[in-house]
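Everything below concerns the one structure shown next.
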Amino acid sequence: MTLDEEYLDITFLTENGFVRKRCPKCGKHFWTADPEREICGDPPCESYSFIGNPVFKKPFELDEMREYYLNFFERRGHGRIERYPVVARWRTDIYLTIASIADFQPFVTSGVAPPPANPLTISQPCIRLDDLDSVGRTGRHLTLFEMMAHHAFNYPGKEIYWKNETVAYCTELLNELGVKKEDIVYKEEPWAGGGNAGPCLEAIVGGLEVATLVFMNLEEHPEGDIEIKGARYRKMDNYIVDTGYGLERFVWASKGTPTVYDAIFPEVVDTIIDNSNVSFNREDERVRRIVAESSKLAGIMGELRGERLNQLRKSVADTVGVSVEELEGIVVPLEKVYSLADHTRCILFMLGDGLVPSNAGAGYLARLMIRRSLRLAEELELGLDLYDLVEMHKKILGFEFDVPLSTVQEILELEKERYRTTVSKGTRLVERLVERKKKLEKDDLIELYDSHGIPVELAVGIAAEKGAEVEMPKDIYAELAKRHSKAEKVQEKKITLQNEYPATEKLYYDDPTLLEFEAEVIGVEGDFVILNRSAFYPESGGQDNDVGYLIANGGKFEVVDVLEADGVVLHVVKGAKPEVGTKVKGVIDSDVRWRHMRHHSATHVLLYSLQKVLGNHVWQAGARKEFSKARLDVTHFRRPSEEEIKEIEMLANREILANKPIKWEWMDRIEAERKFGFRLYQGGVPPGRKIRVVQVGDDVQACGGTHCRSTGEIGMLKILKVESIQDGVIRFEFAAGEAAIEAVEEMERLLREASSILRVEPAKLPKTVERFFEEWKDQRKEIERLKSVIADLWADILMERAEEFDSMKVVAEVVDADMQALQKLAERLAEKGAVGCLMAKGEGKVFVVTFSGQKYDARELLREIGRVAKGSGGGRKDVAQGAVQQLLDREEMLDVIFRFLSEHEG
């Protein structure tokens, strides 16, 4: 069936008076029950007609509209599903939930797992940052929006419903809300994404697209017989109803306000205006008319940058009868107000659902939104904190979040301080860049933000002030977000076997304490020995592999490594190998197995303790379980205090002392998600319909590792080290069981050794060390004082030996000193008005310092020295320092200095 046939096959439309027409403006087909309609009604073909003229029979608030929609589909046999987090924990390819169908990808849509209900309805908060730069400007764009949806998952021989029923539901819903059939347009717009495609109808009312009805029945294939957007597709066995109804757009259409922002969070908009430098009343009739006209024209003009934006503003100004300057005095501040209102709602969902701001991954997107909001607040001279607006959104929405508002507030306060530090440092950084480059390109601005966190507007402003050629690139924030919106694929090393083998029966799943077993050799390839069944654990999930022996025919074969490839366990055997068909006895090193088990179970206990002490935003970011220690990386916005670390360790050991049972079972994926939530996926997302769920005390995770039978078998847990390994990620290094005892014994040995060296009892070590430290600081101060005295004396001696150039003292010397002494001496000489260079031999290199107490730039002189002596450096105008390969003597230095002074004279 061709795409045209797919649309013509929707008999509901023809049976209910809808006629298929082609729009003369865009050339696309649409369906209408209005015999007079010739244009599709979709901007830019036609402007909004609902602004000032609501299309529903009554105005709705967000919660009212959401409930109305969900109830509508519940009454028609759909199971109501609770919203998923905006942080897509169940996905390995994307960070944020971008559509309601994303909740059910990849396992439900591929048919691997059943849907939580079929059919189902949901109102899913989604975050899309593709149009970040358009938010506030067009009147319709949002970073966070709720996609109300109903889905039906159809399988061969089991159809729930398809195109006719879907269009009928949409028409009935709109009719109930007060929209006449003649006012509904269904525009044909084939959909494609993520390797799938299908026919799609966009529901348009009053010029506003309120719903998208996708009929996903195609999969990408090079020999497919249907082409959509340049790719070829073929029919797939499963076919899915994938709809999206914009909650905010429904509310906007019901109110007919100038912008969507005025409809969905007017209280936040008013609060920002009342506490900012905005000097006009949003409810003023002239202001409302200007904003309404801007929204209408923005709808038909598309991208609003540069000349198109100027055209929009001139058109609106002419229509309303004001100057462009007067119009911009209203529109530009309002765009910032609307953007800030939108962004703070998005931040609430990001942080509330557990994102921790950082410089990488999903945390990058949270920080991007926060810093953009802080910049907007500065420009508006906002007399409130971002948290005040976030809290307002929470009250309006009434949603419950995993992360309490107190934690959200703490994160925002920390981010504000970090932003201020970045801005203060960034100013000089941009100035230095402008000194080197007279024109800043888009890539320069992206680099300044990505590497240094400097807001684009700030960089553009500073560069322009310094006379550089620069302009604000279009959609730069959207591009920044896009670069970081998808998780990087980790390239795993693929093991290729010559033959095919059945999946190994993995005995360690059922009994991790099993240390001996019987098996048969079914393959030998190189160093790999393949058995039909095995209790040897392969390296996986951050847990090191088992080691041990295979015993056969009186021989002993050492297993030094264990790997897995496509479900087949590969035993790396050192030396000779048992032959295929041999019956073997596997013997696992019990010490290695138990240490790994204790460390793995302890990892779960530690994670639980971290979440209890630090909060629900804590999420596993990596883990490693080895023989002598383990590590756990978690998301957190600052390094925990010593008191918090002590509390975490104490709680973990209480969990261990409580000797709670450790249980594991294979569960249906959807059932496990429903029962335990997405915290299951702390250690990653395992594939398949069924997943192994491990419960360690009060911690529950999808996990394929080996574990103790109870928390008591862990023995004890000792935190060895806590450090921040990157912004927003904290690493806990720890040991459990015997490894913990060994770690404590090593600490005690070091204490005894330190006590012996200082000749005091261990209990007196802190005071003794403190006393020595204070004495050392006093001596250090005295040394620094003496160095200054020496530098002064040395400077006087060198000034007496100085040459003269145009009545200036020129100093050039090779001295015996370290870099710190060189710099101090150079500062003294510069203070005395001298110009020159000092060199000193270092380990494997030569230190060089240039100085100028005159109009000349020491950095430029350093570059000249560097050309001759092969090196480089940097510094201030009065003193610069670096390293070179060649040690110049006094005469050689003077030659360079005199040449430099002559060239720069006047």
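Quick reminder: no glycine exception, Cβ is built from N, Cα and C everywhere.
Original residues fill every noted site, and no substitution is shown.
All protein chains considered, the CB of C703 (mutagenesis position) has 26 other CB atoms within 10 Å. Residues or ranges marked as Zn(2+) binding site by Swiss-Prot: H600, H604, C703, H707.
Quoted from Swiss-Prot, the note on the mutagenesis of C703 to A is: Loss of tRNA editing activity.
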Could you work out which of the binding-site residues (H600, H604, H707) has its C-beta surrounded by the smallest number of other C-beta atoms within 10 A?
H707
How would DSSP class H604 (Zn(2+) binding site) in three states?
helix
Quick check: with H600, H604, C703, H707 left out, which same-chain residues have Cβ atoms within 8 Å of the centroid of the Zn(2+) site Cβ atoms?
S601, T603, I662, V694, V696, Q701, G705, T706
Do you know offhand how many angstrom separate C703 (mutagenesis position) and H600 (Zn(2+) binding site) by C-alpha?
10
